[in-house]
Amino acid sequence: MGISRNRLVPGLVGLAASAAIVLPLGIGMPVSSATAEENAPVQTLNVDYGTTTGDFYGGSSGMLYGLGDEGSPTDAILDGARVQVTSQKPADGLQHPSADVLAVENQFFNNGGEELVVNLQDWYPDWSYNGGKRPGDTRSYKLDVDPNDAQYGTYTDNAPNDRWDFDEVLEVVMNKILANTSHPDNIVFMPFNEPDGGNWYASGDNASADIYKQFLTDWNDAYATIQKVWNQYKSGEKTNVNGVKPTADHALIAGPGDSVWRANRTKALLESSKAANTLPDVIVWHELGNGSLKNYRSHYNQYRSFEQELGITPRAINISEFGELRDMSVPGQLIQWMSMFESTKVQAQTAYWNYAGNLNDNMARANSANGGWWLYKWYGDLRGTQTVKVTSEHPDSVDNLQGVAAIDTKNRKATVLYGGANDATKIGANIPVTVHMTGLDQSVFGESVDVQVRENAYTGPDGVAATPRVVNVLSDQKLVNGTLDVTTTSIDRYAGYQLVVTPHQDVATSLDNAENGRSLQAIEAEDTTLSDGAKAYTKSDNTGSWGNFMFSGNGDVGNFKNGAKMTWNVDVPADGAYRLQLITAPAGFPGVNHVYVDGKSVGDLNVPAELALKEAAKWKYRGSAEIVLDGLTKGKHAITVEATDLDNESDKLLLYQVSRGDGTPVDQVTYPASDMRLDSGAVLAYDGNGTNGFANLNGGRADVFAHAWEAGYQNVTIAYNAAKGAHFVLSVNGQSAATVTAQSDGAQTSIVRVAFSEGINQLTLSGAAGVRVASVTTARASESDSKAIRFEAEDAQLSGGAKVQKDDASDASGKSFVAGLGNQFVTNESGKAGYGDQTRVEADANHVPTVAQNNKGTMTVTGVPAGAYNMVVRFSNDAFIGSHSYNPQVVDLGLQVREGDQEIARGSFRYTYTEKHFMNRSVTVTTHGGALTLGNWDEVGSRKAAVSWGVAPNVDSITFYPITDGNVIDSVSGVTVSGEGVSADGKASLKVGETLSLNASVTPDSVADKTVQWTSSDEQVATVDEHGVVKGVKAGTVTITATSVADSSRSGSVEVTVAEDSEQKPSGGDGDNNGEQTGKPDGNTGGQTSDSDAGADSGNNQKHMPLTGAAVAAVAGVAVLLAGAGLLLKRLRSRS
């Protein structure tokens, strides 16, 4: 079921490949649309799987300063997003206080990164560089000491030495990098950034200007210096601290780096550098404005024509900055850029509008996803595929439907990523989109296919986006001449969609709707009922303005001052618990909004602080606040959000179903094998053994990136097929959690209770061939949270500069926290009044901060037993160093854990906008039972972090969750019924009035719930009580069955013959035999074993496994294309 705005409305039904209308399973006929928008004409995206366009390039996942420090972002976030390329500053560069190439390189390359670009001019502290003027020869740099000597690269002013100053800078930064990097061959060096703008060589596109001629000369000189230093390390003349030598023929160099496409200047550079043998390896320019969505392809084609004209081998291209503030975090916007760049096979990096370390606003909080992150995750999943031709009805246009499509022949999977469907309102609400696919090869997909469509809604740059929901399903659809149409209604232009086609599977994918506890509804804040001063504001759709964030629905609610209210009259689809989410932004500080349901107070939304350091961000940089509403009943309810003195502005509200309210799991999400990221030999299997669509681990790995709203325990249920004794390993966020051993042959499940981090968790399954995974399901298990060991920071043993700080305006628990861990920055209140936290770190002109190093603060806790833990730190960080024209100069802070003198863990902790606002960040730690001391022992300049000032974040609390709780819980493989007098062939007898005691044994031993339910096939012949005691009633034969409560498909039984007192007992087995009988799942006896013991190749696994597509396939001859009838995301507009 898709999101509904305000109420569920049956909508358009999808069209099958044969163009026949088919009905969603279990849903009635569609009714008339409730609003005019829902009668919007269908928009079509044409995907030709018969025309491949090359190997998937993956370059559109690039970032400029996407990484802030090692661990910022986290591994799960970084690996999930599969960032292919990022540009960072040089070692010890001063342009920004974080994002040092040497600090981030190992984490980047360990998590799917392929290429690091270094902006060499970012050595300078000022923007524009050197005051915007080309340097001359006024300095002498110290170059005659080791590159890691503190004096190396320092300079003396007013000391000309007959050498261009920037040439010396290039030598300094190249030596600092090559003396320390572990990945020289994967680094690209860019000597100039925006030379056409404010950085030294501005001439517009006039390639004849004297200043541009100077640029051509300087390009050749810079090229020569970079190659000189490279060759010194390659030859061994100079050495690297890690013993790593460059192996490539030459250093990779990128340029020119212009701020826009400059045709004349670019052609002149190609001509000049070809003649001088200094051609760039990577051609670089920016595509920042929304006009690039229509003009980029012409720029690309013109550039390629220059290469052809000049006889130059095609160069790689990196669009080193793309997009506007309004594009970041918005799936329906980002996909438009991705489609252009992937189709032309170039790298492209999102622009750096705000701060480093959050993937350019494409993640949320410390470790959570926003809508942008999920799109990057989907895009990263396409590695190893081939792209195919995609044609939009709106080619080369701004803000319209676009997509990327690929075919994975090894895994027999076709994927389409799309979004951006728009109309004259510039909102694009409720537009039906048909993905028209042709060329689907029957040799790959067979005669019939399954389709899944997932929806990824916009939640703001810092608003949490949960796992995208399945909103459209097609099962066992016959292909007609390789053609298939799938129609899904798009919620709005901001949303993104993932469509996956596979051969028909034995893994059924269900719609995420009220029936399985996964419904979702949404409403624009401005469409709620406003009262007591709250006001709706109409906003621009942001076209043509790079400096504005996106406003969902082109509006929001402000003037939300004390007592103001917005009320959502919502039709709840089913009884249960629901999570209300408010997409909102205060002015830089945290606070609360009160929440009422039908006039009754139900608690507060804890609204987090958000970025407010500049006009473009204040009240516009939206995050999210959540509260669970327990016990909502089906039907209409009024949910009211009431303002306090926080004065936050709000964009939209969402209502997520948490559970069905009938004891079903909380926050349950299923990830089928076809949605997993397979690597190192793991592959989707289609061999006809009842495991079609399962992931055969095959010695490789299958990764799931699972969302959790909060830190704590989750049940991870793995459904799989394997031979008895086969095993595989479950790891969570890089930590081994459990080795799972198959307890029987065939289909089964195992459950591991694991401590999750708040946000994204990387679950990895690794095992041998023959272990075939159908799905992984996660569900909250909060009852185990009591196993965690929690410390309030102020209760720890403090020393040095550590001190307890009380702040009633903070969102720290108890309004107290510990500050002063590690070194301490010297700060003052110098920020602009009214724009968030005014605290600034004192720093010199080079952004070097003043640090107190003589009183390192620590906090020590005891009582944590030896073991592996997910350590959750609730922290704050308001460190802000220096100034910049548009980038907040924030930094990550480091926290380390020591046991005795041994460091056992460390982490980077992001900027939280103010010391008053606390976030959660997890660090994996293994202890030996001793006292644990937390602080920061890094020495200034140690390069253990991008900014190694030895300063730690403020700490509110620390919670240690053991990685797992309990042993692996396996599924029931069989039920055996036995008892005195039961024969080997499962028969027993007794007389009327007599009793017989039966026992039921549930296997394997690792089953958690071994209770059974006893039943009699005819209680007029014999009854059985809850303890298995059978009593004869009258003569006859009856079957007594014990059914597993944990798995009702598993049972065992015996046949009991009841005789009158005068009758002779029938022969059939020795009464002293005490034989046992294992019943089949259908209750049959006769000495046959249950299906779980029949072996993986018995052919019966599909019949009895609960995760097959049998139920859907049984709808004879009907292909179900779920594209409507209340199952799609609807937006009910209340204004024109």
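Keep in mind that glycine also has a Cβ here, set from the backbone N, Cα and C atoms.
What you see is the original sequence, not a version with the noted changes.
Counting only residues at least six positions away in the same chain, the Cβ atoms of Ser87, Gln88, Lys89, Pro90, Gly93, Gln95, Met190, Asn193 sit under 8 Å from the Cβ of Asn119 (mutagenesis position). Under its mutagenesis entries, Swiss-Prot includes Asn119 to Asp with the note: Does not affect substrate specificity.
One entry in Swiss-Prot concerns the mutagenesis experiment Asn119 to Tyr. Its note says: Changes substrate specificity. Has 21.7-fold higher activity against beta-L-Arap-(1-3)-alpha-L-Araf-OMe than against alpha-D-Galp-(1-3)-alpha-L-Araf-OMe.
Under its mutagenesis annotations, Swiss-Prot gives Glu194 to Gln the following note: Loss of activity. Under the three-state DSSP scheme, Glu194 (mutagenesis position) falls in the coil class.
Residues near Glu321 (mutagenesis position) in space but far in sequence (CB under 8 A, at least 6 apart, same chain), listed by position: Leu64, His286, Glu287, Leu288, Gln349, Thr350, Ala351, Tyr352. Under the three-state DSSP scheme, Glu321 (mutagenesis position) falls in the strand class. Under its mutagenesis entries, Swiss-Prot includes Glu321 to Gln with the note: Loss of activity.
Here Swiss-Prot flags Glu321 as active site, nucleophile, drawing on similarity to another entry.
Annotation comment: Swiss-Prot describes 521-656 as domain 'CBM6 1'. Taken together, the residues in the domain 'CBM6 1' (521-656) have a mean pLDDT of 96 on the 0 to 100 scale.
The annotation domain 'CBM6 2' is assigned in Swiss-Prot to 669-779.
The domain 'BIG2' (987-1045): residue composition by secondary structure is 0 helix, 34 strand, 25 coil, according to DSSP. Annotation source Swiss-Prot lists domain 'BIG2' at 987-1045, citing sequence analysis.
Under DSSP, Asn119 (mutagenesis position) is assigned to a strand (E or B) in the three-state scheme. In sequence order, Gly257, Asp258, Ser259, His286 make up the list of same-chain residues 6 or more apart from Glu194 (mutagenesis position) whose Cβ falls under 8 Å from its Cβ.
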